[in-house]
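Student: Got a structure for you, written out below as structure tokens; questions coming shortly.
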Amino acid sequence: MTSVAKVYYSQTTQTESRPLVAPGIRRRRVLTKDGRSNVRMEHIADKRFLYLKDLWTTFIDMQWRYKLLLFSATFAGTWFLFGVVWYLVAVAHGDLLELGPPANHTPCVVQVHTLTGAFLFSLESQTTIGYGFRYISEECPLAIVLLIAQLVLTTILEIFITGTFLAKIARPKKRAETIRFSQHAVVAYHNGKLCLMIRVANMRKSLLIGCQVTGKLLQTHQTKEGENIRLNQVNVTFQVDTASDSPFLILPLTFYHVVDETSPLKDLPLRSGEGDFELVLILSGTVESTSATCQVRTSYLPEEILWGYEFTPAISLSASGKYVADFSLFDQVVKVASPGGLRDSTVRYGDPEKLKLEESLREQAEKEGSALSVRISNV
């Protein structure tokens, strides 16, 4: 009796098992190259209610154009709302001119005879302009209570809105944009070991404290019971030459993962650029100037992992004795020894996509026994 294969998702079990990459469909990634989630949430019960329960996070995550629109609408709305209340107070007290108040009548709010005047008084009170033309008299205690309530409520509202603005500006997200990952990962020998390498650089002079780079291998995994786990996550460890847990990220650094018998990458088709997996890289650290925790993310698909290449050296020494990091060389790679074969003595620089295409053409020509001359540019 054969067991029925099941597919497990985040919170949902379905009866159909589909690969991450279907034939003829462009390979999709869970995480974009700039670290944003590429997952769409659907069929969430009471989604709006859940967002309203956590207003602070909702407002901070809100895009700037909506935040500015909400900011303006909130202030204008409170001015108008309390203006209507002030107008109703004037109507109830008989302060309007069309009601024919007696000559010795003392209004609740002096010079408030129309809805426009009530709106202007509400605006002047809330913004503490205080022109002096419209003011509260001692005749109406209700007006005094209303003024206190308006100032207290609107002050709380201003504190909340201002706090969300400051929190959004101070988020370490913008600091994360000055941390750069290489566009491609490369596989070559390093210190006699086959390694998968990525390059990371800090483009600011201020440092990140306690940097750590971790990796997650995402792929479909089938258990012994026949269950297909969509996007199974496996840890992939990275280190620098010093094997330190906290590298000194003052210059562009290359992080290594040794592809040995214990590596989760050992059975993957890294050389062919094919396969159904995604390698997610996460760099975490503390911003030196603000002590806020910063996280930078990127991901690599199989075609973004280059076999038999190393990164071009991007650090040099100037005539004045200063180290220079040339970011025009940051993503460039050089053809080196093909892992498992002899070292190629010809050094080639250029665009990784072009190099990868030319290398595949060269290998195809060698298999057919024909001589093929491929010109590689230094662009």
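Backbone N, Cα and C atoms are what each Cβ position is placed from, and that goes for glycine too.
Below are the features listed in Swiss-Prot for this protein:
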MUTAGEN   ARG65 to Pro  Decreased potassium ion transport. Results in a shift to a more alkaline pH for channel activation
MUTAGEN   LYS67 to Met  Increased activation rate by PtdIns(4,5)P2
MUTAGEN   GLY77 to Arg  Loss of potassium ion transport
MUTAGEN   CYS140 to Arg  Loss of potassium ion transport
MUTAGEN   THR164 to Ile  Decreased potassium ion transport. Results in a shift to a more alkaline pH for channel activation
MUTAGEN   ALA167 to Val  Decreased potassium ion transport
BINDING   GLY210, CYS211, GLN212, VAL213, THR214, GLY215, LYS216, LEU217  ATP binding site
MUTAGEN   ARG297 to Cys  Loss of potassium ion transport. Results in a shift to a more alkaline pH for channel activation
Student: Of LYS67, GLY77, CYS140, THR164, ARG297, which is closest to VAL213 (ATP binding site) if I measure between C-alpha atoms? They're all mutagenesis positions.
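Tutor: Closest candidate to VAL213 (ATP binding site), judged by Cα separation, is ARG297.
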Student: Sort the recorded positions CYS140, CYS211, LEU217, ARG297 by C-alpha distance from ALA167 (mutagenesis position) and give me just the closest.
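Tutor: Closest by Cα distance to ALA167 (mutagenesis position) among the recorded positions CYS140, CYS211, LEU217, ARG297: ARG297.
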Student: Using C-alpha atoms, which one of the mutagenesis positions ARG65, LYS67, THR164, ARG297 comes nearest to GLY215 (ATP binding site)?
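Tutor: The answer is ARG297.
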Student: Judged by the number of other CB atoms within 10 angstroms, which among ARG65, LYS67, LYS216, ARG297 is the least packed of the recorded positions?
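Tutor: Across ARG65, LYS67, LYS216, ARG297, these recorded positions, the one with fewest Cβ atoms within 10 Å is ARG65.
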Student: Measuring Cα to Cα, how far is LYS67 (mutagenesis position) from LEU217 (ATP binding site) in Å?
Tutor: 36
Student: Which of the three DSSP-derived classes (helix, strand, coil) applies to THR164 (mutagenesis position)?
Tutor: helix
Student: Between the Cα atoms of THR214 (ATP binding site) and GLY77 (mutagenesis position), what distance do you get, rounded to the nearest Å?
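Tutor: Cα of THR214 (ATP binding site) to Cα of GLY77 (mutagenesis position) measures 48 Å after rounding.
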Student: Suppose we draw a 10 Å sphere around the Cβ of THR214 (ATP binding site). How many other Cβ atoms does it contain, all chains included?
Tutor: 13
Student: Here are some recorded positions: GLY77, GLY210, GLY215. Which one has the most Cβ atoms within 10 Å of its Cβ?
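Tutor: Result of the Cβ crowding comparison: GLY215.
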Student: At the Cα level, what's the spacing in Å between ARG65 (mutagenesis position) and CYS211 (ATP binding site), rounded?
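Tutor: Cα-Cα distance, ARG65 (mutagenesis position) to CYS211 (ATP binding site): 33 Å.
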Student: On a C-alpha basis, identify the one among GLY77, CYS140, THR164, ARG297 that is nearest to LEU217 (ATP binding site); the candidates are the mutagenesis positions.
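Tutor: Closest by Cα distance to LEU217 (ATP binding site) among the mutagenesis positions GLY77, CYS140, THR164, ARG297: ARG297.
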Student: List the same-chain residues at least 6 positions away in sequence whose Cβ sits under 8 Å from the Cβ of CYS211 (ATP binding site), in sequence order, or say none.
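Tutor: Counting only residues 6 or more apart in sequence, the Cβ neighbours of CYS211 (ATP binding site) under 8 Å are SER246, PRO247, LEU249, LEU283, SER284, GLY285.
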Student: Please report the Cα separation of GLY210 (ATP binding site) and THR164 (mutagenesis position) in Å, rounded to an integer.
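Tutor: The separation of the Cα atoms works out to 28 Å.
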Student: Please name which of the recorded positions listed here, GLY77, CYS140, GLN212, LYS216, ARG297, is nearest in space to THR164 (mutagenesis position), Cα against Cα.
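Tutor: That would be GLY77, nearest by Cα distance.
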